[in-house]
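J.: Just dropping this structure here.
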Amino acid sequence: MCCEKWSRVAEMFLFIEEREDCKILCLCSRAFVEDRKLYNLGLKGYYIRDSGNNSGDQATEEEEGGYSCGTAESHDSKGIGLDESELDSEAELMRSMGLPLQFGRITAHKDFEVSMNTRNKVKIKKKKHQKKYLDEIVQESWRKEYEEDDILASDDPSSIEQYENTRTYELQSKKDTETENPPVENTLSPKLEITEKWEKYWNEYGGGLLWQSWQEKHPGQALSSEPWNFPDTKEEWEQHYSQLYWYYLEQFQYWEAQGWTFDASQSCDTDTYTSKTEADDKNDEKCMKVDLVSFPSSPIMVDNDSSGTSDKDHSEILDGISNIKLNSEEVTQSQLDSCTSHDGHQQLSEVSSKRECPASGQSEPRNGGTNEESNSSGNTNTDPPAEDSQKSSGANTSKDRPHASGTDGDESEEDPPEHKPSKLKRSHELDIDENPASDFDDSGSLLGFKYGSGQKYGGIPNFSHRQVRYLEKNVKLKSKYLDMRRQIKMKNKHIFFTKESEKPFFKKSKILSKVEKFLTWVNKPMDEEASQESSSHDNVHDASTSSDSEEQDMSVKKGDDLLETNNPEPEKCQSVSSAGELETENYERDSLLATVPDEQDCVTQEVPDSRQAETEAEVKKKKNKKKNKKVNGLPPEIAAVPELAKYWAQRYRLFSRFDDGIKLDREGWFSVTPEKIAEHIAGRVSQSFKCDVVVDAFCGVGGNTIQFALTGMRVIAIDIDPVKIALARNNAEVYGIADKIEFICGDFLLLASFLKADVVFLSPPWGGPDYATAETFDIRTMMSPDGFEIFRLSKKITNNIVYFLPRNADIDQVASLAGPGGQVEIEQNFLNNKLKTITAYFGDLIRRPASET
């Protein structure tokens, strides 16, 4: 019998002033129940009880074509339902007259939630696809690198040349395959294209990124210029290379999917300005080097300081791979010469050399060259990537060279300013003025609680602060669609105006066009007849001749208000035309008198007959629809009190067996607990521990008492009003559990010291419906008797107390009932996604997390 949907939302610690060590733990939970079917039955005015648990479902499905049931079933626990929990007399009157109570679709939130779920599923599917695609790229890259490692491990230049030729042949064969097989292009071409772009990107920026990260990991240390060759750092370097490689590959894939593109910088081709080196380098401080590294674990460096016997091999390798590195001055001069000879009108343009890398947020240095593979550097400097000018592949060698160094070339222009990398805000990032931690505030505003400044229980001073830890994800989003009786912030609606000052174009309805044509056809004989009648009746109807179209409208479409209100223009035009006909066509009256009556009779006979047939069909349909429907009017005692009308519509949600003889007094209509909420509370008490006796200190007409008895517990029902005791006994007999309840007419404040029970249920009077108008409900001053006093007396009976309170009760006062260092669970009771009440549980009734039990 417990609620189907119950969740633990948050834990809130309340710290007492001057006693920070004695904090009170407040467990916050939410319970959701629904009774839309019972409410719909109350609106229909009858109730049929069957043997099943879903009472009244069959009757609801049979009547109204299953409308009410369909409406109820279309709302789940997360949807936004009609404002059906509380209907005033005016709304009830509007509903009975068939007028709408609201505008817009009821299922707006459900449609929004379905669309959000679909969007989330698509995002998850895309992420899985990207991850799978990335894994395939990783596997292929590893396989290729291992193959390159096996070939480059040997010093034989012929094997390297053979490998380069094989690689070129493979790429060419792949391109040919893509050209020959267009259908396979969708699966192969994106992968090949992304791989090539990534290789270009990594060859251009990878070295700088590796070396910069290596320096950040080892600050203040004397770094080796070749950590990949140093035995102590070789293994660490390989791990460092692998981590950064796959990290930036993933980032590259992500940013490329977001629409970013990578274009290698334009510069002269390497082969154009590759110059022959001479053996008599006099002042070469930085020697020519060759980068043959494709895998970090096997770097191969060729230095021109080696013996003369290996110079020939070096030259062959340089010609085969074209990975040449000169010192900065020679490269600059070679660039200027080759670019001038290659293209007469092409000149080196000075551009900013600091470009932002989308994937890494890094930028290439400005000191005369681009970043390089850090494992291909041979300098003894601690920052070799920043000072060398080499490239890691022949295809990209000497690309992206922004401008020449200051020694050669045109120095008339100043260097471009160094641009700082711009930080692009992602779509899910918050603005600077937004608070990123708004979901985790210390006030617990997302819970919908009310905090007041009333007196605390047990002499506790005010609470210094609160700490809230949310236990449920997306609390803000879920709370947004719950009606917690607070002001809802609506989004601003923007009205967009066109730049051109033109009149707005309204699309004309097809039905309206047909009606205009019909009226034009009908008004031709009617205007002539009206003119005849106006001349033969002593000008009595002269003033009304301009309204012939209106008279015809009433004869043709009697009762059709839509066309009369929305189409005034045709009437005006027709009146003007009819007046013109009276002045200009008087001489044709005699000739038309013979034809007008025949046409008019045809129209006036056919149209009313069709309208009469439609009216009769509608009346017959309504009679069949209302056939066998039993409508109960308001009882005299309810009709005499207009403010009880809306509670009468909710009678089945108060007692599902209302028609079996349930009786209520005026105060009982206001104070009785809805049956579904009472059923949830009783079920929770019965499931907490073995409970035999429950005291209902303020039983009223027996709403909670009956539900406690239905769970099998014995109940002591107490109330000071003998009328309510009689009503509660009658209602218990209707449910057949009067033998499990002991009714006592007396004052709980006087009887508390003589009672013994396992659980005490407190639901004192809240002062009528006016309790909801208060911003915060003070449980000490706004209840009679005093809320603190009845709790103190209940503690003498047992520590297991259930306190049933209004939804706007002061949470600080409720928490203070637990005492310093104590615990309390405050449960919000939602009825059809609307916050109705809160229930405070003390003692063993608290549902603690599984880790604490």
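We number each residue from 1, going along the chain as drawn.
Glycine residues also receive a Cβ, built from the backbone N, Cα and C atoms like all the rest.
Keep in mind that this structure shows the original residues, not the substituted ones.
Per Swiss-Prot, the features are:
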MUTAGEN   Phe655 to Ala  Loss of catalytic activity
MUTAGEN   Thr673 to Ala  Decreases catalytic activity to 13 percent of wild type
MUTAGEN   Asp696 to Ala  Loss of catalytic activity
MUTAGEN   Asn704 to Ala  Decreases catalytic activity to 5 percent of wild type
MUTAGEN   Asp719 to Ala  Loss of catalytic activity
BINDING   Asp719  S-adenosyl-L-methionine binding site
MUTAGEN   Asn731 to Ala  Decreases catalytic activity to 4 percent of wild type
MUTAGEN   Ser763 to Ala  Decreases catalytic activity to 26 percent of wild type
BINDING   Trp766  N(7)-methylguanosine binding site
MUTAGEN   Arg807 to Ala  Decreases catalytic activity to 6 percent of wild type
MUTAGEN   Asn808 to Ala  Decreases catalytic activity to 11 percent of wild type
J.: Through the lens of DSSP with three states only, how would you label Ser763 (mutagenesis position)?
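T.: The residue in question, Ser763 (mutagenesis position), is coil (DSSP, three-state).
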J.: Of all the mutagenesis positions given, namely Phe655, Asn704, Asp719, which is spatially nearest to Arg807 (mutagenesis position) at the Cα level?
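T.: Of the mutagenesis positions Phe655, Asn704, Asp719, Asn704 has its Cα closest to that of Arg807 (mutagenesis position).
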J.: Between the mutagenesis positions Asn704, Asp719, Asn731, Ser763, Asn808, which lies closest to Thr673 (mutagenesis position), Cα to Cα?
T.: Asn704
J.: Measure from the Cα of Asn731 (mutagenesis position) to the Cα of every one of the recorded positions Phe655, Asn704, Ser763, Trp766, Asn808, then give the nearest.
T.: Phe655
J.: Taking the Cα of Ser763 (mutagenesis position) as the centre, which of the mutagenesis positions listed as Phe655, Asp696, Asn704, Asp719, Asn808 lie within 10 Å of it?
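T.: Cα filter at 10 Å returns Asp696, Asn704.
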J.: Counting other CB atoms within 10 A of each CB, which of the mutagenesis positions Thr673, Asn704, Asn731, Ser763, Asn808 comes out lowest?
T.: Thr673
J.: If you count the other Cβ atoms within 10 Å of each Cβ, which of the recorded positions Phe655, Trp766 comes out on top?
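T.: Of Phe655, Trp766, the one with the most crowded Cβ is Phe655.
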J.: What whole-number Å value do you get for the CA-CA distance of Asp719 (mutagenesis position) and Asn808 (mutagenesis position)?
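T.: Cα-Cα, rounded: 25 Å.
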J.: As a test of the contact definition, list every same-chain residue at least 6 positions from Asp696 (mutagenesis position) whose Cβ is closer than 8 Å to its Cβ.
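T.: Listed in sequence order: Asn704, Thr705, Phe708, Val715, Ile716, Ala717, Ile718, Phe761, Ser763.
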J.: Taking every protein chain shown into account, which of the mutagenesis positions Asp719, Arg807 has the largest tally of Cβ atoms within 10 Å of its Cβ?
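T.: Counting Cβ neighbours within 10 Å, the top one is Asp719.
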J.: Taking the Cα atoms as reference points, how far is Trp766 (N(7)-methylguanosine binding site) from Phe655 (mutagenesis position) in Å?
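T.: Rounded to the nearest whole number, the Cα-Cα distance is 20 Å.
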J.: Work out how many Å separate Asn808 (mutagenesis position) and Phe655 (mutagenesis position) at their Cα atoms, rounded off.
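T.: With the alpha carbons as reference points, the distance is 25 Å.
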